Amino acid sequence: MASTSSFRASSSSSTPSIPRTTTYDVFLSFRGEDTRYNFTDHLYSALGRRGIRTFRDDRLRRGEAIAPELLKAIEESRSSVIVFSENYAHSRWCLDELVKIMECQKDLGHAVFPIFYHVDPSHVRKQEGSFGEAFAGYEENWKDKIPRWRTALTEAANLSGWHLLDDRYESNQIKEITNSIFRQLKCKRLDVGANLVGIDSHVKEMILRLHLESSDVRMVGIYGVGGIGKTTIAKVIYNELSCEFEYMSFLENIREGSNPQVLFHLQNQLLGDILEGEGSQNISSVAHRASMIKDILLSRRVFIVLDDVDDLSQLEYLLGHREWLGEGSRVIITTRNKHVLAVQEVDDLYEVEGLNFEEACELFSLYAFKQNLPKSDYRNLTCRVVGYCQGLPLALKVLGSLLCKKTIPQWEGELKKLDSEPKADIHKVLKRSYDGLDRIDKNIFLDLACFFKGEGRDFVLRILDGCDFPAETGISNLNDLCLITLPYNQICMHDLIQQMGWEIVRENFPVEPNKWSRLWDPCDFERALTADEGIKSVETMSLDLSKLKRVCSNSNVFAKMTKLRLLKVYSSSDIDSAHGDSDEDIEEVYDVVMKDASKMQLGQSFKFPSYELRYLRWDGYPLDSLPLNFDGGKLVELHLKCSNIKQLWQGHKDLERLKVIDLSYSRKLSQMSEFSSMPNLERLCLSGCVSLIDIHPSVGNMKKLTTLSLRSCNKLKNLPDSIGDLESLESLYLSNCSKFEKFPEKGGNMKSLTELDLKNTAIKDLPDSIGDLESLESLYLSNCSKFEKFPEKGGNMKSLTELDLKNTAIKDLPDSIGDLESLEILNLSDCAKFEKFPEKGGNMKSLKELDLQNTAIKDLPDSIGDLKSLKYLSLSDCSKFEKFPEKGGNMKRLLQLILSNTAIKDLPDSIGDLESLKYLYLSDCSKFEKFPEKGGNMKSLTELDLKNTAIKDLPDSIGDLESLEILNLSDCAKFEKFPEKGGNMKSLKELDLQNTAIKDLPDSIGDLESLKYLYLSDCSKFEKFPEKGGNMKSLLQLILSNTAIKDLPDSIGDLESLEYLHLSVCSKFEKFPEKGGNMKSLRELGLRNTAIKDLPDSIGDLESLEMLSLSNCPKFEVLPLSLKAIDAHLCTSKEDLSRLLWLCHRNWLKSTTEEFDRWQLSAFIPESSGIPEWITYQNLGSEVTEKLPINWCEDPDFPGFVLSCVYRPSCDYSSAYIFCHDFKCELNLHGNGFRFRDVCYHECWCDCHVNFKDSRDLVCVYWYPKTAIPEEDHHKYTHINASFKSDEVKIKKCGINVIFLGDQRNHMPMLEHPQNSGDNGSALQDANGNVHGANQDDEHYHIPLLDLLRNLSLGDNGSVVLEDTLGNRKRRRNDSLPDVVEEPLYKRLGGPHTEISL
């Protein structure tokens, strides 16, 4: 048996909204004399045995009117099975049945199953063979019915069905047909709604995890936060797969099954689905029903979906264990509680994550706009909503429906409300998970939502444990319920879930924040302060000082907070974020913190009850000590960074629970109280306490202290001997303690110490006891300029993995250094007195990195070859180092060898034995003349840097470097010829031959199939690019600047991937190849200072070209529309520049109707005598503001603005040849309290043959399209502002020009300039109101080009539209114009005498 397509019932795509009452499952249509007593009879019996109610017409009584009964039977059947046999079409009754069946398929969703019984389906479809013969007999008497019959046959034959041949037993064929029909009739497609965005990837992933090909029982869990789409995914999978199973069931809303009656109903539904509707109403016990379910499932292959499970008991009575299920069964469980899935021991877990931005935007748009994308006016608002929803489908649907068909102001109002009040439909769904928590977990959740979101998990556990909460269990429960996530061990929470937590806190007293249990918003804090009864109920408070709108000077603000557990008063700038930065950066952050802290002004009478306080953070705490009534008995952590504390507290405090004290950058702290009252302290941070002179000897009593940070304590000179008693200390930081001179002898007793940081101190030596630090892993002594000798016993530190001696006064290392068997990193760079590496250094078998750069070392001992683990060796800038040791080739794991700027002359042949070496740097080795022949054996080498060496050629073996990706030979003045076999380097991606004596390249260069970058600039003898160079299909950049090249071969057009081609300063280059236009990927073309006179028309075919640099303005008629920047600052011809600007402007006008980037086009040109007349500059200096024309946003003839400035390079580099200046151009539109800002950064290269003092002014012009400004905000803006900034140039003057579509004909008449009113005049005004430039008394003068474009456009039939000084448009038709200028516009602009098509 062969199926014509899939085993899938065919029905109409549109089903009736009202369900039909059906009497039969199947209506059998067949030709009686063909199959009544054989195939059809057997099929009818088989269908009956499967419980499929089947109608066949031979059950009718003889003589009864058959037609109406048939019609009714078909209508009352869910489906039809059509047996197409040899003589089927010879029966008009059969054909009429068929017509009715196909009508029901279209109108009622009637399923149709065709069977082609020993007939060719194509004969049925095309009415050929016996079907054609039958229709030939109908032509005379039944012409009116023939079209309907033919259509019905064709449609039925096109459906999926079965083609029965004589190649199999008929009984087997009937069994398969019956089973397939049974499955398809039993399939109940679940309603999944419309707008299923992003569902496909979830369904695909889940089907993979179900392993349908396996005969094992498999259970997969889907979990995620409420509203994320778990049920929808499960329904789609059910619809997709249920027909593949004989028995299936989808049980929804199981979380409600905690109620026995609901559980009873669910059990009955499951039994009914499996037993085909029979159920088990006579069994009342839930337990007995569970036993019955087990017995029934065990013998069947089932597909079951259990949706929204939240308790194990629900699974116990519905599914039990996997042992209940028959072979090949599949179960999907959806839940918010991951723990349920873990206990059920599902085979796989699938977490549903939120939609990505594009998917979220599409889903929201389908509900808000009834289309896939947001309307242009609503794009920014849509982004705000999508950002708010963070990929949650429920929220996107609810808010999309809410905002549908509302105006922009209404959107803004709704979004403002969302900040303080979530939508009820979203809140209700999310809150279900919270409602299922016990009292303690609810408290933990609210603490996380209102205080701890974004904090590290270990920190949160520590504080919550201090609150006497079972923190580990609570956080695990919340994670299982998807109320939080723990990426990178951090407490994270969806913003909508956090907002749900806030709403729970507010719900009893929505407008009385003084009664809330938690405060997190500064605005709510300020409102709470106004309450007469004070703030009594608060347990946690997080206060961002930077957001306080007014100064709080109430010293009693905390007086009634008797329940306060967690208090965080913090600055927007965290001083810890500046750690490691410069002193200036730290000072800047410190100033911000202190400025924020000044908003809380407390008097000496300040008090607050701290009996319940577990966590206190107060950045910039203003008083010199904590209040007298401060208790701290339950305090776990105390953070008073950047405070005014001089002494923490007075008298004795019982601080048994205290684990962390952080007083960093408390600059007035001169001493710490004795430490005996805090025996459990684990971390003490006093970094930046610049007044701290010493550490109290009682520090040794803190047996649990693991971290002590004293960085940048500038007055600290030593540590007490009791420091050695810190038996748990792991990290000790003393870096930047500039007066710290001596490490205590007893410091060696700290047996747990793993990290000791003494960077940038005044220490001179270390005691011998340092060798007793048996756990020490990292020792930092860099920039200790007085440190001269490493102790002999230092070799006893068997755990040491990193030793940093950079920039110390050390001269040598003791032989015991070889005993550091765990050492992996040794840094001796910048030790100017270090001359000799010890022979026994080769014993450091674990050493991976050895940095000796910029030392006085002359050679290395042969034992260096014994460093079998060494991967990195740097000797750069060792000016006395002359010879690499022969045995160095034994370092089989060496990856990187840096010998740059040494006195080395050659390398030993053993260098070829470095089989793992990837990077070899020899740049600036001025005596290095010859690369070894055996160097080609380094099969792993990926980068070889020979820049600025004395090398003349390369050996043929260079071609054997099969892994080489980068070869740098730049500035090798003696290098003349690239080897022919160099073409064998199939992995080479970058070849740098800049400033060499090379004359040509071999043809084999075309074999470098991976080459992406080829640099030949400043090769003054290089004359010809090889014809076969066009074979380098991967080439992205070809730099030929300042060579002797005259032309390029036509094959250059074959460089299909080339993006950058630079030929600047090629003084002999005269002709750009016609086929150059084939380089479809070219983005940047540099032709400055060439001898080229014109460009071929094919230049317009460079469809990706964005940057074009020119000199002498060669003639060309077209520019690519993709062009974004043109640099013509060396052009001197006024006429050529005019033509260039005209082409730019024309291109920009064309592009305003197409897709574009925000900054569509920019040009850099000289300010020659004619250019200032074309561009109106409204202001001296670097910034200008103008009023926008009335109705600028609605005007279809207004495409955008031109921003422009005149500048001059400001640096005085007399020897400079090429100078790069960076521009920052900022555009601002503002008005009515709204602002739009856009910034463009652009880089322009200047060939400077003279001092900058003698250079001429240059002009920068930006064309900016209106459509880059969000349309929904157009009506808000009244003014436009432009500013230009650059560190390398001085901005002299600038302007904004409003463009309106101008003359589209061959020329444009000149107009008399309107009287200067300030807005539209071309004169310059300085800050004092003085006018420069134009003479206001002149009656006639040439209007600048951009003024002309600003004030002139064509109306219908050639009428001229003028703007007055207020921006109002006036129409003049057939008015005579002043005959001041007769020269056509195209001559004045240099534009071609052709029509402009926009």
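The backbone N, Cα and C atoms fix where each Cβ goes, and this holds for glycine too.
Taking the Cβ of GLU97 (active site) as centre and 10 Å as the limit, one finds 24 other Cβ atoms among all the protein chains shown. According to Swiss-Prot, the feature active site maps to GLU97, an assignment based on sequence analysis.
In the three-state DSSP classification, ARG36 (mutagenesis position) falls within coil. Cβ neighbours within 10 Å of ARG36 (mutagenesis position), excluding its own Cβ and spanning all shown chains: 16. Annotated NAD(+) binding site per Swiss-Prot: ARG31, GLY32, GLU33, ASP34, THR35, ARG36, GLY63, in sequence order, evidence recorded as similarity to another entry.
In this model, the domain 'TIR' (22-185) carries an average pLDDT of 87. Annotated domain 'TIR' per Swiss-Prot: 22-185, in sequence order.
Taken from Swiss-Prot, the feature domain 'NB-ARC' covers 201-440, and the record attributes it to sequence analysis.
Swiss-Prot lists ARG36 to Ala among its mutagenesis entries, and the accompanying note reads: Abolished ability to induce cell death.
The Cβ of ASP41 (mutagenesis position) has 14 neighbouring Cβ atoms from other residues within 10 Å, across all protein chains displayed. Among the sequence features in Swiss-Prot, the mutagenesis site ASP41 to Ala is noted as follows: Abolished ability to induce cell death.
DSSP assigns HIS42 (mutagenesis position) to a helix. A mutagenesis experiment is reported in Swiss-Prot for this position, HIS42 to Ala, and the note states: Abolished ability to induce cell death.
Under mutagenesis, Swiss-Prot gives PRO121 to Tyr with this note: Decreased ability to induce cell death. In the three-state DSSP scheme, PRO121 (mutagenesis position) falls into the helix class.
Non-local neighbourhood of ARG125 (mutagenesis position): LEU153, THR154, ALA157, ASN158, each in the same chain, at least six residues away, with C-beta under 8 Å from its C-beta. Per Swiss-Prot, mutagenesis ARG125 to Ala is noted as: Decreased ability to induce cell death.
The Cβ neighbour count for GLY161 (mutagenesis position), using a 10 Å radius and every protein chain shown, is 25. Mutagenesis annotation in Swiss-Prot: GLY161 to Arg, described as Decreased ability to induce cell death; the structure shown retains the original residue.
ASP34 (NAD(+) binding site) counts 22 other C-beta atoms within 10 Å of its own C-beta, drawing on all protein chains shown. Over all protein chains present, the Cβ of GLY32 (NAD(+) binding site) has 16 other Cβ atoms lying within 10 Å. Note on proximity: of the recorded positions GLY32, ASP34, PRO121, the one nearest GLU97 (active site) is GLY32, by Cα distance. Each of the recorded positions ARG31, GLU33, HIS42, PRO121 was scored by other CB atoms within 10 A of its CB, and the lowest score goes to GLU33. Of the candidate binding-site residues, ARG31, GLU33, ASP34, THR35, the one lying closest to HIS42 (mutagenesis position) when CA atoms are compared is THR35. GLY161 (mutagenesis position) carries neither a helix nor a strand DSSP state and counts as coil. Cα-Cα distance from ARG36 (mutagenesis position) to PRO121 (mutagenesis position): 21 Å (rounded to the nearest whole number).
In sequence order, ASP41, VAL83, SER85, TYR117 are the residues near THR35 (NAD(+) binding site), counting only same-chain partners six or more apart with C-beta under 8 A. In the three-state DSSP reading, GLU97 (active site) counts as helix. For PRO121 (mutagenesis position), the nearest of the recorded positions ARG31, ASP34, GLY161 in terms of C-alpha separation is GLY161.
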